[in-house]
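What Swiss-Prot says about this protein:
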| type | residues | note |
| --- | --- | --- |
| BINDING | Cys189, Cys192, Cys278, Cys280 | [Ni-Fe-S] cluster binding site |
| MUTAGEN | Cys189 to Ser | Loss of ability to bind iron |
| MUTAGEN | Cys278 to Ser | Loss of ability to bind nickel; loss of activity |
| MUTAGEN | Cys280 to Ser | Loss of ability to bind nickel; loss of activity |
| MUTAGEN | His394 to Asn | No effect on nickel binding |
Amino acid sequence: MSEFPFEISPMFEGERVRKEGMFVELGGPKSLGLELVRAKPMDEIEDGKVTIVGPDLKDMEEGKTYPWAMIFHVGGELVEPDLESVIERRVHDFINYCQGIMHLNQRYDVWMRISKDTAAKMDSFEPFGKAVMMLFKTELPFIEKMQVTFYTDQAEVEKQMAEAMEIFKARDARTKDLHDEDVDVFYGCTLCQSFAPTNVCVVSPDRVSLCGAINWFDGRAAAKVDPEGPQFAIEKGELLDAKTGEYSGVNEVAKKLSSGEFDKIKLHSFFDAPHTSCGCFEVVGFYIPEVDGIGWVNREYQGMAPNGLGFSTMAGQTGGGKQIVGFLGIGINYFYSPKFIQADGGWNRVVWLPSMLKEKIDEAIPDDMKDKIATEKDVTDIESLKTFLKEKNHPVVANWAAEAEEEEEEEEEEEEVAAEAAPMMMPAAGFQMPAMPAMPMMSGGAGGIKLTFKNAKITIDRMIISEKKEKK
């Protein structure tokens, strides 16, 4: 569009601004990043106004990272507070329509980059602000008036962040007494499909969106005012499994929106057909097989988990709209759900959290589990985690003894089978065994590799066993 110094089109969704092509970074893991939408009476809004508090783009140094907050005020006859989260989540959409401007995450985790090419064409955030507001009013016509304030001053961003956190907390509390079984309709969201094409985000009363920005009430409000938008109703259909949270209606939508890649999603399962993970999730869950437990790491945590991996590495393994068994992306508010990974033990399966996350969700953790979940202050690796869990008598420790007994029983069974099979392989005197191709086998006592699969699902379409012939 000629009135703006950069191109605007949905084709730029998914565009990444790499570090080498970046002019400045706003928010992200090295600083503070915030976006917030507030509904206001129309007489309190100056339509189209852009205010900048702190250094403008022309005052910034190339390659630097700056704190960032975007506060949008919106008004209209149909605009109400219930729509704030819905409008807010579209910020991600519309900013990514702008060429050379990358936007990731949401709420208090915003991460943006302005490319060198785009920065060379504009010296202020004002045209950027006007472009985003133009897109909002075009795509969401119920918004009649809109203004925005950009904050790049550290003290001001900190102030806005503190106020916003209270607003987010109040929003999240609305679904506390509403549960999956109380409603007939869930809601879906496809906002992240530009980055994760097969992601199917399902929002139920007991499961907030992966980004944490959309709860069940937000989905309902969005589908009502924008029926053709990215949030839509899902008839939950027949309850197939109450423990895992499997519904026929969700499975149908999963198959359709993933183009057939997935045929089921179980809302409260960690291992079996888990919810897909996009890339905007607030927390990554990861299985630790050595202790048969699950750890969780949040986006803000900069250290390493006991498995030796950080958030960014595990997020790369988890995201992309896939079902990755052993990893799971979630929104922070899901920790407060009474159905939190209930198919796989719930809080009794959680063994590790970063201390900052543990403090943040303290009210969600059952009292009898608080001192049994380790943090980076307690353990540094798998061995120290094992020791900690034993000392605290964590529920997963009871599973270790059961697993050891299973392994012993399996070994005994293998020995019995081998002993029974041995006489059968000895030919009777004078009897000539027919010649058969030799097939080398490995036994537990003769070296080689032993593989033990537990709770594994293996599908083999076809197996061919043939004799390996020596080359002459």
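Backbone N, Cα and C atoms are what each Cβ position is placed from, and that goes for glycine too.
Of all Cβ atoms in the protein chains displayed, 27 besides its own lie within 10 Å of the Cβ of Cys280 (mutagenesis position). Distance noted between the C-alpha atoms of Cys280 (mutagenesis position) and Cys192 ([Ni-Fe-S] cluster binding site) is 8 Å. The [Ni-Fe-S] cluster site, placed at the center of the C-beta atoms of Cys189, Cys192, Cys278, Cys280, has further neighbours from the same chain whose C-beta lies within 8 angstroms: Thr190, Leu191, Gln193, Phe195, Ala196, Asn199, Cys201, Ser209, Leu210, Cys211, Gly279, Phe281. In three-state terms derived from DSSP, Cys189 (mutagenesis position) belongs to an extended strand segment. In the three-state DSSP scheme, Cys278 (mutagenesis position) is classed as coil. A Cα-Cα distance of 37 Å separates His394 (mutagenesis position) from Cys189 (mutagenesis position). Listed in sequence order, the residues of the same chain lying 6 or more apart from Cys192 ([Ni-Fe-S] cluster binding site) and placing their CB within less than 8 Å of its CB are Asn199, Cys201, Leu210, Cys211, Cys278, Gly279, Cys280, Gly321. Reduced to three states, the DSSP call for His394 (mutagenesis position) is coil. Around Cys189 (mutagenesis position), taking its Cβ as the centre, 27 other Cβ atoms fall within 10 Å, counting all chains.
Every protein chain shown contributes to the tally, and the Cβ of Cys278 (mutagenesis position) ends up with 28 other Cβ atoms within 10 Å. Every protein chain shown contributes to the tally, and the Cβ of His394 (mutagenesis position) ends up with 25 other Cβ atoms within 10 Å.
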